[in-house]
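Chemist: Mind looking over this structure? Questions follow.
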Amino acid sequence: MFKFALTLTLCLAGSLSLAQHNPHWWGNRNTIVHLFEWKWSDIAQECESFLGPRGFAGVQVSPVNENIISAGRPWWERYQPISYKLTTRSGNEEEFGDMVRRCNDVGVRIYVDVLLNHMSGDFDGVAVGTAGTEAEPRKKSFPGVPYTAQDFHPTCEITDWNDRFQVQQCELVGLKDLDQSSDWVRSKLIEFLDHLIELGVAGFRVDAAKHMASEDLEYIYSSLSNLNIDHGFPHNSRPFIFQEVIDHGHETVSRDEYKDLGAVTEFRFSEEIGNAFRGNNALKWLQSWGTGWGFLPSGQALTFVDNHDNQRDAGAVLSYKSPRQYKMATAFHLAYPYGISRVMSSFAFDDHDTPPPQDAQERIISPEFDEDGACVNGWICEHRWRQIYAMVGFKNAVRDTEITGWWDNGDNQIAFCRGNKGFLAINNNLYDLSQDLNTCLPAGTYCDVISGSLIDGSCTGKSVTVNENGFGYIHIGSDDFDGVLALHVDAKV
């Protein structure tokens, strides 16, 4: 009997963790966008007017819980909780719930960035949060939850990143480190996440996951409610979990400890794709992209060119500040069948602490758009760049197909098919790509969705005529505005 019960428990745990890798996308949609620091009312409108019609699968939103108010309102104040009240500069609980409902209604899922590792860092005196709640972080007193000093690990600093104890029980950049093994802390975290599930979210991005013991997270995840069927989720659906674990391959706390609990952010993907498209590694080597590069298995990897943290760091990572290379890297990211894809939607920044666009009263302002739909008032909105949202459509069109017909010039010109549904070519050399290539597509004329669109039966940009053998003449000039060309069956004239 004991053996049967143990087997049943292990089977249930395994099925729960497997279910936590399912992002619950509608239809053939399969790309998440991070609308970093957007207001809830603006996200709701964006779901209805742009994301839904363009085939985006979901939105990662900024932290929803009350946070400390920091001078100048830097973006990172959102990562310093004061309570679990749903009031931030993005809006209140009513506005959040309205956004979730409206986005779900048009097939766009919501994933919340959640802070389970810590509360706010030190603050002189009494800190006031975005919902008006008072706290004394230096005393580890957070009455809005409530938490007291006994709910935290003893104060210590991380000085040795190879020391598991320090990484998981000391304070990350001075943030008060919660004790997730405590029954009270677990209950408050589960209560917070369950409230968001009741409001209709599809899952969570777990910030600083590597700073929490995997067994504590496993307990918390397995204790969560199923997703709310009133928002279109099937019965017994589990929340999608993706966890921030920075692992460059030599970490004491490894991504492998978390990959079975949910997806894991594959930071090596971001670094290596930046290296390649900056010219530090020939694109020809991308043929074995994915697990061939030592990355996580595809279904366990949350992939991205950049995120809100590493776009602010020096190094190989590409961001909107290198637009030509960034668009090529994003096209490859969305065309190559590896990982659970997320694209970034940023605001402009000059330094690490730049706040989101705000008015004189430090209220976040709504994005404004020009006649082409691009953002103009401090919001970058990469997801509205034609070269990026067109590749979201490409990714939808080729879903469930594999790479075929890989071609390269032995250097930085590459091309490949996705079954017989799509074709991508990239030129990162300083000379033209001019070649008859096998597109694997049925005969006909196709619009290049990078340089233009299919409108009223004609292409506004380049077009490629494919013959009966699937071949077409591909030209990407070294000085073309974009170094990439993409064709797919839904853009056939």
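Positions of Cβ are set from backbone N, Cα and C atoms, glycine also.
At each noted position, the model has the original residue.
Taken from Swiss-Prot, the feature Ca(2+) binding site covers Asn117, Gln168, Asp177, His211. One natural variant named in Swiss-Prot is Pro143 to Thr, and its note says In strain: Seychelles-1 and Seychelles-15. For Phe152 to Ser, Swiss-Prot lists a natural variant annotated as follows: In strain: Seychelles-12. The chloride binding site annotation in Swiss-Prot covers Arg205, Asn307, Arg342. The active site, nucleophile feature in Swiss-Prot is assigned to Asp207; the stated evidence is similarity to another entry. Annotation source Swiss-Prot lists active site, proton donor at Glu244. Quoted from Swiss-Prot, the note on natural variant Trp293 to Leu is: In strain: Seychelles-7 and Seychelles-8. While the structure shown retains the original residue, Swiss-Prot records the natural variant Phe423 to Ser with this note: In strain: Seychelles-8 and Seychelles-10.
Quick one: how deep are these features, and who are their neighbours?
Modeler: Counting every protein chain shown, 21 other Cβ atoms lie within 10 Å of the Cβ of Gln168 (Ca(2+) binding site). Annotation note: Gln168 (Ca(2+) binding site) sits in a helical segment as assigned by DSSP.
Annotation note: Pro143 (variant position) sits in a coil segment as assigned by DSSP.
Just so you know, the Cβ of Phe152 (variant position) picks up 20 other Cβ atoms within 10 Å once every protein chain is counted. Mapped onto three states, the DSSP output places Phe152 (variant position) in strand.
Its Cβ taken as reference, Arg342 (chloride binding site) is surrounded by 23 other Cβ atoms within 10 Å in the chains shown. Arg342 (chloride binding site) falls within a strand when secondary structure is assigned with DSSP.
Taken residue by residue with DSSP, Asp207 (active site, nucleophile) is part of neither helix nor strand, so it is coil. Listed in sequence order, Pro63, Tyr79, Asp113, Val114, Leu115, Leu116, Asn117, Glu244 are the same-chain residues at least 6 apart in sequence whose CB falls under 8 Å from the CB of Asp207 (active site, nucleophile).
In the three-state DSSP scheme, Glu244 (active site, proton donor) is classed as coil.
In this structure, Trp293 (variant position) is part of a helix by DSSP.
Under 8 Å, Cβ to Cβ, and six or more positions away along its own chain, Phe423 (variant position) finds Ala415, Phe416, Cys417, Leu437, Thr439, Cys440, Leu441, Gly472, Ala486, Leu487, His488. Under DSSP, Phe423 (variant position) is assigned to a strand (E or B) in the three-state scheme.
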Chemist: In the same chain, outside Asn117, Gln168, Asp177, His211, whose C-beta lies within 8 angstroms of the Cβ mean position for the Ca(2+) site?
Modeler: His118, His153, Val167, Gln169, Cys170, Glu171, Leu172, Leu178, Gln180, Ala208, Met212
Chemist: Taking Cα atoms as reference points, which of the binding-site residues Gln168, Asp177, Arg205, His211 is nearest to Pro143 (variant position)?
Modeler: Asp177
Chemist: Within 8 Å of the centroid of the Cβ atoms of Arg205, Asn307, Arg342, which other residues of that chain place their own Cβ, given that this set defines the recorded chloride site?
Modeler: Ile32, His34, Gln60, Asp113, Phe242, Glu244, Thr265, Leu302, Phe304, His308, Met344
Chemist: Taking the Cβ of Arg205 (chloride binding site) as reference, which residues of that chain separated by at least 6 in sequence fall under 8 Å from it?
Modeler: Gln60, Tyr111, Val112, Asp113, Val114, Phe242, Gln243, Glu244
Chemist: Which one of these recorded positions has the most other Cβ atoms within 10 Å of its own Cβ: Asp177, Glu244?
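Modeler: Sorting the candidates by Cβ neighbours within 10 Å, the top entry is Asp177.
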Chemist: Among all protein chains shown, how many Cβ atoms are found within 10 Å of the Cβ of His211 (Ca(2+) binding site), not counting that one?
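Modeler: A count of 25.
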Chemist: Around the C-beta of Asn117 (Ca(2+) binding site), how many further C-beta atoms are within 10 angstroms, looking at every protein chain?
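Modeler: Result for Asn117 (Ca(2+) binding site): 25 neighbouring Cβ atoms inside 10 Å.
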Chemist: Let me know the DSSP-derived helix, strand or coil state of Asp177 (Ca(2+) binding site), please.
Modeler: strand
